Amino acid sequence: MQTSNITNHERNDSSWMSTVKSTTEVSWNKLSFCDILLKIITFGIYSPHETLAEKHSEKKLMDSFSPSLSQDKMDGEFAHANIDGISIRLCLNKGICSVFYLDGDKIQSTQLSSKEYNNLLSSLPPKQFNLGKVHTITAPVSGNFKTHKPAPEVIETAINCCTSIIPNDDYFHVKDTDFNSVWHDIYRDIRASDSNSTKIYFNNIEIPLKLIADLINELGINEFIDSKKELQMLSYNQVNKIINSNFPQQDLCFQTEKLLFTSLFQDPAFISALTSAFWQSLHITSSSVEHIYAQIMSENIENRLNFMPEQRVINNCGHIIKINAVVPKNDTAISASGGRAYEVSSSILPSHITCNGVGINKIETSYLVHAGTLPSSEGLRNAIPPESRQVSFAIISPDV
């Protein structure tokens, strides 16, 4: 960011272009519009650095900008605003964005870096701003592939277009060892999913997240669990206590679900299918993807101006787990032990910005859990070899 004084007078160091750190102790509602605008070009409205209150103030300020008419396009002006009696013009000339504003009785010009310009552009309100032919657009990272490699080896590709549902570094990081992190993985995901970002289905019936949280708690899965521990199956009374605490005991409407979950929660293969679905499920802590976040916001900016702000939030992810009972090929017993096998599909679906608008990155892992599979890292490792796990990555973009 370069600042010059149009009147060739010495720039006032107390101007709004003085550095405003993200950790400023000044109350947000006491910041001047200049301080807020500086934060916008530094981080962008949708940065994970910003709180909801900060985003609200920033959005309110950016809503003041209107598209410039063709006859007003001095120096490539494409947007203007009058805030607190101060006139501000945004100009794009030869691919360089500048902000013109009044500082006392002087007109100042601030030239933005490419990152600052893109942060500013992505924060403008959903109006048609004419940026001219000089504006270049870079397509987002995209690709489709299937691989038998374990999940850690595809994280580098996945991270290019996804952020995480894990809100901070308080949760466990992805490990490189096969299934040794599985208990920590499900614990951190369920703990982080208080906003219902995780959905779990059995035969297309959604299992309430609170029920799953109570289940893993009863199974002894917590932040202190030994990664090599084999889970002990719950008794009927333990399962019944969990079920009754989540469903009204006298309500006959839930009888089918109560019977179903009572049966599933006592099946070691189902517990194995459920817990393994969270294993190294391509979730990454938000702090580790901030640079990728900035890159996405920088590279994909054209049509985002046409969408409402809530559609432009990039850190909006979902973890979808589907578990289906395997239908036997004949009428004989499903297995010698009377158990059943399960097909598992685990997908993370983070929304993102593309040149075509709002899209979805689908990162999916699918595999089979055989009847009788024991819920332990060793049991999962023996029953679900790497070659049985198919990881696919794709971008799904809407038609525009």
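Count begins at 1; order follows the chain as displayed.
Glycine too: its Cβ is placed from the backbone N, Cα and C atoms.
Every position carries its original residue.
The annotation active site is assigned in Swiss-Prot to Cys34 on the grounds of sequence analysis. Secondary structure at Cys34 (mutagenesis position), as computed by DSSP, is helix. There are 20 other CB atoms within 10 A of the CB of Cys34 (mutagenesis position), with all protein chains counted.
Swiss-Prot lists Cys34 to Ser among its mutagenesis entries, and the accompanying note reads: Decreases alpha-tubulin degradation, bacterial motility, and virulence.
All protein chains considered, the CB of Ile36 (variant position) has 19 other CB atoms within 10 Å. Swiss-Prot lists Ile36 to Val among its natural variants, and the accompanying note reads: In plasmid pINV_F6_M1382.
Within 10 Å of the C-beta of His56 (variant position) there are 13 other C-beta atoms, taking all protein chains into account. Quoted from Swiss-Prot, the note attached to the natural variant His56 to Tyr states: In plasmid pINV_F6_M1382.
According to Swiss-Prot, the naturally occurring change His173 to Pro is described as follows: In plasmid pINV_F6_M1382.
DSSP assigns His56 (variant position) to a helical segment in the three-state reduction. Spacing of Ile36 (variant position) relative to His56 (variant position) is 11 Å (Cα to Cα, whole number).
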